[in-house]
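Notes follow the structure.
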Amino acid sequence: MSLLTEVETYVLSIVPSGPLKAEIAQRLEDVFAGKNTDLEALMEWLKTRPILSPLTKGILGFVFTLTVPSERGLQRRRFVQNALNGNGDPNNMDRAVKLYRKLKREITFHGAKEIALSYSAGALASCMGLIYNRMGAVTTEVAFGLVCATCEQIADSQHRSHRQMVATTNPLIRHENRMVLASTTAKAMEQMAGSSEQAAEAMEVASQARQMVQAMRAIGTHPSSSAGLKDDLLENLQAYQKRMGVQMQRFK
């Protein structure tokens with residue numbers, strides 16, 4: 001796996017699923033391929049994106065700044081600086097300085113990532129802030145190692161939280177989660193279907209599913225009534241894809 005592929009993988013792992021994630025993935029691909037060279041416009045676009053947490057925006061801003069060539073005097077962006085200040089915690093800053101000294105002696109991506117993984121996400125973000133604010137300089141490879149370690153720490157905690165929700169025995173939470181998944185699956189089906197004639201059927205199924213979820217929420221239904229809703233939708237989507245000559249079995 002190439003270095004930039006690895007960076008893209010780690011960064012996207014902390015972005016919530018949805019149309020915005022696809023858009024960010026495209027921007028990252030363009031930046032890494034050298035197709036997008038307007039850092040100013042890129043940062044303005046990032047700043048105004050909804051849903052993303054300030055820290056995720058900070059990390060993406062850091063990656064864009066590392067990758068896109070820019071004039072030396074280009075102004076640092078406040079939204080990135082604020083996100084990478086370790087919540088203003090002096091302990092994070094102390095640890096970030098210690099980490100920075102170690103990273104300065106490192107030259108490889110994997111070496112930097114290994115060192116960084118033993119620090120908390122707050123200290124890692126602060127260390128990125130030091131580099132972003134030009135208070136410290138490391139090689140681009142080392143900076144990317146720091147980015148990936150930070151994303152791994154964040155993704156780990158997101159995964160633990162997600163696992164807790166999936167494993168919950170509370171029927172109301174499980175019911176709502178199934179309805180949310182069915183609704184987002186229906187939305188994805190509508191986007192994938194496009195405008196071909198064969199798409200009408202898939203669109204109809206997706207539309208009915210969304211109406212059904214709305215009705216279930218409006219009248220309040222038994223928690224078990226949502227069981228299998230998303231899987232039924234995915235089966236419909238796969239049947240539609242087969243007719244279109246597309247074989248993709250890995251949705252579940």
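Along the chain as shown, residues are numbered 1 onward.
Cβ coordinates are placed from backbone N, Cα and C, and glycine is handled just like the others.
DSSP classifies Ala41 (mutagenesis position) as helix under the three-state reduction. Taking Cβ-Cβ distances under 8 Å and a sequence separation of 6 or more, Ala41 (mutagenesis position) has no neighbours in its chain. Looking at Swiss-Prot, you'll find the mutagenesis Ala41 to Val noted as follows: No effect on filamentous virion particles morphology.
DSSP assigns Arg95 (mutagenesis position) to a helix in the three-state reduction. Within 10 Å of the C-beta of Arg95 (mutagenesis position) we count 19 further C-beta atoms, all protein chains included. For the published mutagenesis Arg95 to Lys, Swiss-Prot gives the following note: Complete loss of filamentous virion particles morphology.
Under its mutagenesis annotations, Swiss-Prot gives Ala167 to Thr the following note: No effect on filamentous virion particles morphology.
Cβ environment of Thr168 (mutagenesis position): Arg174 lie under 8 Å away, each six or more residues apart in the same chain. Here Swiss-Prot notes a mutagenesis experiment, Thr168 to Ala, with the remark: No effect on filamentous virion particles morphology.
Record note (Swiss-Prot), mutagenesis Glu204 to Asp: Complete loss of filamentous virion particles morphology. The unchanged residue is displayed. Shown in sequence order, the list is empty: the chain has no residue 6+ apart in sequence with a C-beta less than 8 angstroms from the C-beta of Glu204 (mutagenesis position). DSSP classifies Glu204 (mutagenesis position) as helix under the three-state reduction.
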(message) Under a three-state reading of DSSP, tell me whether Thr168 (mutagenesis position) is helix, strand or coil.
(response) coil
